[in-house]
Amino acid sequence: MENFPTEYFLNTTVRLLEYIRYRDSNYTREERIENLHYAYNKAAHHFAQPRQQQLLKVDPKRLQASLQTIVGMVVYSWAKVSKECMADLSIHYTYTLVLDDSKDDPYPTMVNYFDDLQAGREQAHPWWALVNEHFPNVLRHFGPFCSLNLIRSTLDFFEGCWIEQYNFGGFPGSHDYPQFLRRMNGLGHCVGASLWPKEQFNERSLFLEITSAIAQMENWMVWVNDLMSFYKEFDDERDQISLVKNYVVSDEISLHEALEKLTQDTLHSSKQMVAVFSDKDPQVMDTIECFMHGYVTWHLCDRRYRLSEIYEKVKEEKTEDAQKFCKFYEQAANVGAVSPSEWAYPPVAQLANVRSKDVKEVQKPFLSSIELVE
């Protein structure tokens, strides 16, 4: 395995943050913790229900980690929506992360998918059964156009996860394959459409702006995620089917060339995002900018992405990119580095245990280094 290209990664990340004029001021610390706990608490109670526990069959520690990661993503990025919308989106996107980590073969339970859908029968695939049950709670926040995007993008995501189970990076020469798979499993349209709740945005009068935002967000959010995930995925055997690695196989290019391709696409998309909406409806631009800044903060602060390791490695270096990266990282940490012990309680496993014993909800938080993922 070749060495991680630290200098290149620093330069790319710094340019990205400069292009989007990164300055996350979405919340005060108190507001951030309040929203995190509200969304987490509702989502944790949802996943602690016996039906969810029985059908998902997810390791409690992994479910806890997935929930904490997703609540952070939603609260940090969807800064302009209501707390109730944050909570419902947190549940939906936690389901997607659970599916993304699943290794179960979907084929047997998808044979009659459309027949069951048309007849109004419960889906045989347990994930779809649970997601469909929760979907009305999500869609109630949005108009019909945005709702259709959420439904369609979620269906695409399921199919993308199905494809990923084959660990197939594409045939050499199949240049369309990497972006085909990334668009399918990236949830870009779901994310782009879920920024516009109907209580805040009239999707009929802002139809062109919302449509354009969904189109731009599809690539921007997945490319930024791919770029900022590159470090954690670089030498992880479980993360070898990524956009960059698929470019290497399908385009028959080097890893450096593949990373450069992703870099240029991400930077161009960032320029577009700012340029296209800077003179449009101010509320639309504000929502997009808050999302971009919060999304970056989440990546820099969430332990899943391990970017603190890059910071520790380069914080004593005197190069311009190293110093700029560290400044951005510290800026993000000042607003976004919040310990889960301050908001992610009680653990899902404890709530599930309480429910199974038919005991009333525990009032005092119980924090365990085993059950709560720091």
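Each Cβ is built from the backbone N, Cα and C atoms, and glycine gets one as well.
Residues as originally present; substitutions not included.
For reference, Swiss-Prot has these:
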- D100, E164: Mg(2+) 1 binding site (BINDING)
- D101 to E: Leads to an increased KM for Mg(2+), a reduction in kcat, as well as to the production of anomalous sesquiterpene products in addition to trichodiene when incubated with farnesyl diphosphate (MUTAGEN)
- D104 to E: Does not significantly affect the KM and kcat for farnesyl diphosphate (MUTAGEN)
- C146 to F: Leads to the loss of activity (MUTAGEN)
- C190 to F: Increases the KM for farnesyl diphosphate by about 1.3-fold and reduces the kcat by about 2000-fold (MUTAGEN)
- N225 to D: Increases the KM for farnesyl diphosphate by about 6-fold and reduces the kcat by about 28-fold. Leads to complete loss of activity; when associated with S-229 (MUTAGEN)
- N225, S229, E233: Mg(2+) 2 binding site (BINDING)
- S229 to T: Increases the KM for farnesyl diphosphate by about 77-fold and reduces the kcat by about 9-fold. Leads to complete loss of activity; when associated with D-225 (MUTAGEN)
- D239, I241: Mg(2+) 3 binding site (BINDING)
- Y295 to F: Does not affect the catalytic activity (MUTAGEN)
- R304 to K: Does not cause large changes in the overall structure but increases the KM for farnesyl diphosphate by about 25-fold, reduces the kcat by about 200-fold, and leads to conversion of farnesyl diphosphate not only to trichodiene but to at least 2 additional C(15)H(24) hydrocarbons (MUTAGEN)
- Y305 to T: Increases the KM for farnesyl diphosphate by about 80-fold, reduces the kcat by about 120-fold, and leads to the conversion of farneyl diphosphate to an approximately equal mixture of trichodiene and an unidentified sesquiterpene hydrocarbon (MUTAGEN)
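Location within the structure of each feature annotated in Swiss-Prot.
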{"residue": "D100", "record": "Mg(2+) 1 binding site", "DSSP (3 states)": "helix"}
{"residue": "C146", "record": "mutagenesis position", "DSSP (3 states)": "helix"}
{"residue": "E164", "record": "Mg(2+) 1 binding site", "DSSP (3 states)": "helix"}
{"residue": "C190", "record": "mutagenesis position", "DSSP (3 states)": "helix"}
{"residue": "E233", "record": "Mg(2+) 2 binding site", "DSSP (3 states)": "helix"}
{"residue": "I241", "record": "Mg(2+) 3 binding site", "DSSP (3 states)": "coil"}
{"residue": "Y295", "record": "mutagenesis position", "DSSP (3 states)": "helix"}
{"residue": "Y305", "record": "mutagenesis position", "DSSP (3 states)": "helix"}
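Of the recorded residues, E164 (Mg(2+) 1 binding site) and C190 (mutagenesis position) place their C-alpha atoms 19 Å from one another.
Remark: C146 (mutagenesis position) has A193, S194, W196, K198, E203, I210 as non-local neighbours, by Cβ distance under 8 Å and separation of at least 6 in sequence. The highest number of surrounding Cβ atoms within 10 Å, among the binding-site residues D100, E164, E233, is found at E233. Between the CA atoms of S229 (mutagenesis position) and Y305 (mutagenesis position) there is a gap of 6 Å, rounded to the nearest whole number. Cα to Cα, D101 (mutagenesis position) and C190 (mutagenesis position) are separated by 19 Å. Cα of D100 (Mg(2+) 1 binding site) to Cα of Y305 (mutagenesis position): a distance of 16 Å.
Distance between Cα atoms for Y305 (mutagenesis position) and I241 (Mg(2+) 3 binding site): 17 Å, as a whole number.
R304 (mutagenesis position) and D104 (mutagenesis position) have their C-alpha atoms 23 Å apart, to the nearest angstrom. When other Cβ atoms within 10 Å of the Cβ of S229 (mutagenesis position) are tallied across all protein chains shown, the result is 20.
Distance from the CA of C190 (mutagenesis position) to the CA of I241 (Mg(2+) 3 binding site) is 22 Å.
Within the set of mutagenesis positions D104, C190, Y295, the entry lying nearest in space to E233 (Mg(2+) 2 binding site) is Y295 (CA atoms).
Taking every protein chain shown into account, D104, Y305 are the mutagenesis positions, and of these the Cβ with the most other Cβ atoms within 10 Å belongs to Y305. Non-local neighbourhood of Y295 (mutagenesis position): M73, Y76, S77, M221, V224, each in the same chain, at least six residues away, with C-beta under 8 Å from its C-beta.
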